[in-house]
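Participant: Dropping the structure in here first, questions after.
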Amino acid sequence: MTNIRKTHPLIKIINHSFIDLPAPSNISAWWNFGSLLGICLIIQILTGLFLAMHYTSDTMTAFSSVTHICRDVNYGWLIRYMHANGASMFFICLFLHVGRGLYYGSYTYFETWNIGVILLFAVMATAFMGYVLPWGQMSFWGATVITNLLSAIPYIGTTLVEWIWGGFSVDKATLTRFFAFHFILPFIITALVMVHLLFLHETGSNNPSGLISDSDKIPFHPYYTIKDILGILLLVLALMTLVLFSPDLLGDPDNYTPANPLNTPPHIKPEWYFLFAYAILRSIPNKLGGVLALVLSILILMLFPVLHMSKQRSMMFRPLSQCMFWILVADLFTLTWIGGQPVEYPFIIIGQLASILYFMIILLILPTISLFENKLLKW
């Protein structure tokens, strides 16, 4: 009798994806972040579901319903902070996952890569709408500022913004629809994740050397299942440490003040994981230019397969490209820092220089260095 694992129509899909999947023998801990992102998504959907049971998406009661969750619901404070800080862990894993893809040339699987970029956009949209739901000061003003950016679109901009708002300002209609979208998007993300994995399993995983690993594969289970479990334990440890010791470390104190359209906070800024893009947006004095730069700062990831000039796939054996890659990482840290600072000297000029450097490295410096390294191989 053949094993049910290999014959049952449903179970065999799971078997081919997580058990008998041939995996390269040399993939490092940088390959753990895919599974960690899966765990983050599950945590977010579950905690979000329980929060939605007690939350009300009405401007009059939204803020007090969140207070009610934290004060009166059994372990409501835990669920709420796991959800809020789970988003931070999600983005940490996302950035590391994308960084791994850039470093090791995983973007040459361009269907997988492009679905990944779409996923990044979807997660960012979900996180933005989720931040609006508690209806604190930063929720309200963040929603106002970010949705207002669409008014920079020529001709249809203002109409589009009012259509998204459902009125002439961010109000009840906006909150209700944001809650609806925030609820549905994670399920769309889950479907996209399945497509992402489908395309990945068409080609198999990349590995640190960037070389074809068909001649040396090992089964995913038990080798990488046990490795993933270690990663998951560390992720949960980090998340629960954050939740139980300093749950408000990454939040904004302004969001503990109920939304007031008549009182603008002194510094409107998004959550930390959007600060790099926010800094790029602010570094251009023109509204439409800023919005384009903001979108391009993420969309530029789709250009990496086209901009790959090296004869080698991975950066493992390319010290000059490695150096530029880490300068790019440092630049992103700089942009994140600038995004959280007020718009004044010297932060304005630092932000502008960091923004120029960001696009320069990706569009010009990395491809040029790759071509130079190709020449070095001949000498």
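Think of each number as a place in line: the chain as shown, counted from 1.
A Cβ is built for glycine as well, from the same backbone N, Cα and C atoms used for every other residue.
Sequence annotations record features per position, and here Swiss-Prot assigns heme b b562 binding site to HIS83, HIS182 based on similarity to another entry. Under the heading heme b b566 binding site, Swiss-Prot lists HIS97, HIS196. Under the heading ubiquinone binding site, Swiss-Prot lists HIS201. Quoted from Swiss-Prot, the note on natural variant ALA238 to Val is: In strain: Isolate MVZ 152779. The natural variant THR241 to Ile is recorded by Swiss-Prot, whose note states: In strain: Isolate MVZ 152779. In Swiss-Prot, a natural variant is listed as VAL306 to Ile, annotated with the note In strain: Isolate MVZ 152779.
On this model, are these features tucked inside or out on the surface, and what's nearby?
Facilitator: Within 10 Å of the C-beta atom of HIS83 (heme b b562 binding site) sit 21 other C-beta atoms, taking all shown protein chains into account. Under the three-state DSSP scheme, HIS83 (heme b b562 binding site) falls in the helix class.
HIS97 (heme b b566 binding site) falls within a helical segment according to DSSP. Close to HIS97 (heme b b566 binding site) in the fold, though at least 6 residues off in sequence, lie PHE33, GLY34, LEU37, each with a CB less than 8 Å from its CB.
DSSP assigns HIS201 (ubiquinone binding site) to a helix.
When other Cβ atoms within 10 Å of the Cβ of ALA238 (variant position) are tallied across all protein chains shown, the result is 14. According to DSSP, ALA238 (variant position) is assigned to a helical segment.
Around THR241 (variant position), no same-chain residue at least 6 positions away in sequence has a Cβ under 8 Å from its Cβ.
The Cβ of VAL306 (variant position) has 10 neighbouring Cβ atoms from other residues within 10 Å, across all protein chains displayed. VAL306 (variant position) carries a helical DSSP state (H, G or I).
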Participant: Out of HIS201, ALA238, VAL306, point to the one nearest HIS182 (heme b b562 binding site) in space (Cα versus Cα); all of them are recorded positions in the record.
Facilitator: ALA238
Participant: With every protein chain in view, how many other Cβ atoms are within 10 Å of the Cβ of HIS182 (heme b b562 binding site)?
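Facilitator: The answer is 21 other Cβ atoms.
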Participant: Here are some binding-site residues: HIS196, HIS201. Which one has the most Cβ atoms within 10 Å of its Cβ?
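Facilitator: Answer by Cβ density within 10 Å: HIS196.
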Participant: Express the distance between the Cα positions of VAL306 (variant position) and HIS196 (heme b b566 binding site) as a whole number of Å.
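Facilitator: One finds 20 Å between the Cα atoms of these residues.
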Participant: How many whole Å apart are the CA atoms of HIS83 (heme b b562 binding site) and ALA238 (variant position)?
Facilitator: 14
Participant: At the Cα level, what's the spacing in Å between ALA238 (variant position) and HIS196 (heme b b566 binding site), rounded?
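Facilitator: Between the alpha carbons of ALA238 (variant position) and HIS196 (heme b b566 binding site) there are 26 Å.
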